[in-house]
Amino acid sequence: MYILARVDRSILLNTVLLFAFFSATVWVNNNYIYHLYDYMGSAKKTVDFGLYPYLMVLALICALLCGGAIRRPGDLLVTLLVVILVPHSLVLNGANQYSPDAQPWAGVPLAIAFGILIIGIVNKIRFHPLGALQRENQGRRMLVLLSVLNIVVLVFIFFKSAGYFSFDFAGQYARRALAREVFAAGSANGYLSSIGTQAFFPVLFAWGVYRRQWFYLVLGIVNALVLWGAFGQKYPFVVLFLIYGLMVYFRRFGQVRVSWVVCALLMLLLLGALEHEVFGYSFLNDYFLRRAFIVPSTLLGAVDQFVSQFGSNYYRDTLLGALLGQGRTEPLSFRLGTEIFNNPDMNANVNFFAIAYMQLGYVGVMAESMLVGGSVVLMNFLFSRYGAFMAIPVALLFTTKILEQSLLTVMLGSGVFLMLLFLALISFPLKMSLGKTL
């Protein structure tokens with residue numbers, strides 16, 4: 001084990017690109033996107049003399065945390081946190097009607113910066129590889145078992161939702177409302193459907209792409225279709241797209257340059273602006289960039305207001321609160337929708353840093369960030385030491401979940417803990433101690 005801290009030309013290039021990306025985020029928000037969500041509280045970002053020096057320093061810190069390329073699971077997680085979470089939390093902070101005076105050195109922006117810094121530093125720990133690669137036969141047997149369990153759960157979901165199952169685009173929100181009753185959060189149906197699909201299919205699909213095995217490819221697509229028909233979820237299709245591109249690229253080159261990821265997102269921002277200028281409306285802005293950057297930045301402003309009004313929640317909405325005799329209250333995401341947006345049916349999903357801040361302030365953020373950091377170390381260890389390539393899609397699954405859910409929900413309800421356990425089982429040489437004994 002060793003710690004890598006290296007600065008080269010790629011870091012300088014990424015600093016420039018991240019600065020351009022952050023600056024473009026402010027420009028696009030103020031001129032093209034914020035008005036698409038102003039009915040919920042989004043606003044223009046205040047631009048003053050100190051903004052651009054701040055963005056340059058922020059870009060340098062983010063470039064140092066990301067490094068030059070995505071080579072390991074932890075690199076993927078940190079890079080996605082930087083290019084998705086930083087823009088709406090530390091660049092567009094204050095671009096809302098709930099906390100217009102929010103600064104990066106206070107409140108939820110500071111909590112998020114603190115958490116990303118912890119995870120980014122932990123990710124600098126490196127491990128020397130061993131001669132033996134991942135146990136192929138052991139891994140294949142586990143994948144077959146997962147695929148069988150996944151198919152059983154898909155059949156279960158289909159029959160439970162048969163009364164309203166549909167691929168109709170207009171009825172997606174109605175299906176979501178019905179699914180909340182049929183597959184209620186915290187119920188056996190809810191846990192089974194969530195873990196049996198959303199935890200399994202990214203790994204199965206990734207294996208199919210990487211090994212060119214059509215069965216797992218088709219199974220991943222079937223999962224996305226079932227989740228769309230039963231739950232009205234578009235998220236699985238985005239995950240399939242990301243996994244396919246990532247696995248194909250990794251299969252060919254073995255790494256992804258961070259500069260290319262930043263350039264791709266920068267081009268999306270500019271394409272959205274160009275589409276608006278040419279057609280007077282941008283589908284890209286409305287259906288992708290608004291959801292990726294403007295909606296979460298507005299919700300984080302609401303988080304700051306919530307904490308200032310109600311203080312810390314002390315995990316009263318979790319099983320921990322029930323075990324401590326406090327009683328289990330309404331989930332924070334729904335309480336945020338009720339108290340700040342006056343909509344009791346609104347599930348105001350925010351990232352796990354923000355949830356931890358609402359639960360226990362900076363102490364909660366530090367504790368949960370260390371848990372995520374520990375998971376990063378485990379995935380990096382298995383990947384570097386034992387060649388556990390499946391840690392890459394697990395890291396992608398982990399990241400996409402913590403961007404909009406609490407850590408406890410991600411680990412247990414979304415099955416990430418189970419996938420980490422599965423990853424360890426197919427990676428560690430389980431028969432080593434038995435062989436030595438004999």
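Cβ atoms here come from the backbone N, Cα and C positions, even for glycine.
DSSP assigns PHE165 (mutagenesis position) to coil in the three-state reduction, placing it in neither a helix nor a strand. Around PHE165 (mutagenesis position), the same-chain residues six or more apart in sequence whose CB sits under 8 Å from its CB are PHE158, ARG175, GLY229, ALA230, listed in sequence order. For the mutagenesis experiment PHE165 to Ala, the note given by Swiss-Prot reads: Does not affect B-band LPS biosynthesis.
Swiss-Prot lists ASP168 to Ala among its mutagenesis entries, and the accompanying note reads: Does not affect B-band LPS biosynthesis.
Under mutagenesis, Swiss-Prot gives ARG175 to Ala with this note: Forms trace amounts of B-band LPS. There are 22 other CB atoms within 10 A of the CB of ARG175 (mutagenesis position), with all protein chains counted.
According to Swiss-Prot, the mutagenesis experiment ARG175 to Lys carries this note: Does not affect B-band LPS biosynthesis.
Annotation of the published mutagenesis ARG176 to Ala or Lys in Swiss-Prot: Abolishes B-band LPS biosynthesis; the original residue is retained in the structure shown. Within 10 Å of the Cβ of ARG176 (mutagenesis position) there are 14 other Cβ atoms, across all protein chains.
Following the DSSP three-state reduction, the secondary structure of ARG180 (mutagenesis position) is helix. Here the residue is the original one, but Swiss-Prot notes a mutagenesis experiment at this spot, ARG180 to Ala: Forms trace amounts of B-band LPS.
What Swiss-Prot notes for the published mutagenesis of ALA199 to Asp or Glu is this: Decreases B-band LPS biosynthesis. If you take the C-beta of ALA199 (mutagenesis position) and look for same-chain residues 6 or more apart in sequence within under 8 angstroms, you find LEU397, SER414, GLY415, VAL416, LEU418, MET419.
For the mutagenesis result ARG290 to Ala or Lys, the note given in Swiss-Prot is Abolishes B-band LPS biosynthesis. With a cut-off of 8 Å between CB atoms and residues at least 6 apart in sequence, the same chain places ILE33, LEU36, TYR37 near ARG290 (mutagenesis position), listed in sequence order. In the three-state DSSP reading, ARG290 (mutagenesis position) counts as helix.
A mutagenesis experiment is reported in Swiss-Prot for this position, ARG291 to Ala or Lys, and the note states: Abolishes B-band LPS biosynthesis. Listed in sequence order, there are no same-chain residues at least 6 apart in sequence whose CB falls under 8 Å from the CB of ARG291 (mutagenesis position).
Applying an 8 A CB threshold to same-chain residues 6+ apart, the list for ASN380 (mutagenesis position) reads ARG72, PRO73, GLY74, ASN123, ILE125, ARG126, PHE127, ALA391. Under mutagenesis, Swiss-Prot gives ASN380 to Ala with this note: Decreases B-band LPS biosynthesis. Destabilizes the C-terminus of the protein.
Non-local neighbourhood of ARG385 (mutagenesis position): PHE127, HIS128, PRO129, LEU130, each in the same chain, at least six residues away, with C-beta under 8 Å from its C-beta. A helical conformation is recorded for ARG385 (mutagenesis position) in the three-state DSSP classification. Under its mutagenesis annotations, Swiss-Prot gives ARG385 to Ala the following note: Decreases B-band LPS biosynthesis. Destabilizes the C-terminus of the protein.
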Could you measure between ARG180 (mutagenesis position) and ASP168 (mutagenesis position) for me? Cα positions, answer in whole angstrom.
-> 18
Can you check which residues sit near ASP168 (mutagenesis position), meaning Cβ under 8 Å from its Cβ, same chain, 6 or more apart in sequence, and list them in order?
-> none
